[in-house]
Amino acid sequence: MGEPHGSMRILVTGGSGLVGRAIQKVVADGAGLPGEEWVFVSSKDADLTDAAQTQALFQKVQPTHVIHLAAMVGGLFRNIKYNLDFWRKNVHINDNVLHSAFEVGARKVVSCLSTCIFPDKTTYPIDETMIHNGPPHSSNFGYSYAKRMIDVQNRAYFQQHGCTFTAVIPTNVFGPYDNFNIEDGHVLPGLIHKVHLAKSSDSALTVWGTGKPRRQFIYSLDLARLFIWVLREYSEVEPIILSVGEEDEVSIKEAAEAVVEAMDFNGEVTFDSTKSDGQYKKTASNGKLRSYLPDFRFTPFKQAVKETCTWFTDNYEQARK
C-alpha cells in the first residue's frame, strides 16, 4: 500500500546537487503529478547544520513529504583527511532535518544513504539487512557512521512516533551536475574531467589506482525516477538499495574506457598503482528493488556515460570542478 496520492508538498534538501538536479529534471519532464508541489532548496536557502535555520525553513515550507539529499560529501582522499568534519556536519544536518520534519508533521521522509556505509569485511552481495554488521571501511568511517545513524533514527521515529521515515541506498551515482573535481570528486566524474583535460592539452591520461576495483554505477536520472517511486509507493521503514544488478558491475578500467570512447580520446592511458584503490568491491544486491519493480529499465551504462560527458563538455564553464 503506497502513499495516498493527493495534495503533496515535497521539500527536497540538497536540491542543487547531482541527485537533486536529476529529480528536478525528471519532475519537469513530466514525472510530477497533479496536486504535487515540489520545493527544491540548497545551502543558499538555509544552513542545515544550524537547528534554528532548519526549523525556520520547514516552518516556512510546511512540507507533507521530504526527500533529504543534503550532506557534506567528498571523494576518497578528502574523506581520509577529514573524518571528524564529515561525522559532525552530517550528524547535525540529519538530526536537524529529521526532527524539523517531525515537528511540522511531515507524512514521509526519504533520506539518502550510500553503499560505502556497509561493513568493510562482509560477504557479497551486500543487502539491506547488513548495514550494522561491522565497522565500515576506515577511509571514510566518519561519513559512514553519520549516514548509518539515519537508519537508526528512522527506526526510532517509527517506534516512538509511528513516522514513515525511510532511506534509500544508491550505489555509485553519476550524471549531469556532478562534482567533477579531480582531487575531491567521485571516480567517474573525476575521470570525465581528466579525459577532457588530457584531450585538450594533448597529453596522456593517468588513472589513479590499478583500475581493478569494481563498482555498480547508477545514472542520476534513473535514480531520480526511483526516488519518486519510493516517495509515492514504498512504505517500509527499512532501507532499500537502488542499484543496477550485480551483473552490471564494471571495473574502474572499464569505466575509464567508456569515458575515453565517449569523449573520443586517442591518447595514451596509464594506471598509477601508487594511488589507493579504496575498497576492491562493494557489490550490492538489487533483489529487494526487483521484487517491487521487476520491469524497471536502467539506462545502458555507455549511453549514460556519453550523455554525462556531453553535458560536461557543453557546460564546462559552469560545472563544479
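Cβ coordinates are placed from backbone N, Cα and C, and glycine is handled just like the others.
If you look up Swiss-Prot, you'll see G14, G15, S16, G17, L18, V19, G20, K147, P170, T171, N172, V173, H186 marked as NADP(+) binding site, on the strength of similarity to another entry. Classification of G14 (NADP(+) binding site) by DSSP places it in coil, neither helical nor stranded. Around G14 (NADP(+) binding site), a 10 Å sphere centred on its CB holds 24 further CB atoms from the protein chains shown.
A natural variant is reported in Swiss-Prot for this position, S139 to N, and the note states: In allele TUM-. Under the three-state DSSP scheme, S139 (variant position) falls in the helix class.
Annotation comment: Swiss-Prot describes Y143 as active site, proton donor/acceptor. Take the CB of Y143 (active site, proton donor/acceptor) and look out to 10 A: across all protein chains shown you find 26 other CB atoms.
The substrate binding site feature in Swiss-Prot is assigned to K194, W208, R215, D277; the stated evidence is similarity to another entry. Taking a C-beta cut-off of under 8 angstroms and a sequence separation of 6 or more, W208 (substrate binding site) has the following same-chain neighbours: G190, F271, D272, K275, S276. In this structure, W208 (substrate binding site) is part of a beta strand by DSSP.
Between the C-alpha atoms of G20 (NADP(+) binding site) and Y143 (active site, proton donor/acceptor), the distance comes to 20 Å. If you count neighbouring Cβ atoms within 10 Å for each of the binding-site residues H186, K194, R215, the highest count belongs to R215.
In the three-state DSSP assignment, the secondary structure recorded for H186 (NADP(+) binding site) is coil. Taking CA atoms as the reference points, D277 (substrate binding site) and S16 (NADP(+) binding site) are 29 Å apart.
Cα-Cα distances to N172 (NADP(+) binding site) place R215 within 10 Å, out of the recorded positions S139, Y143, K194, R215.
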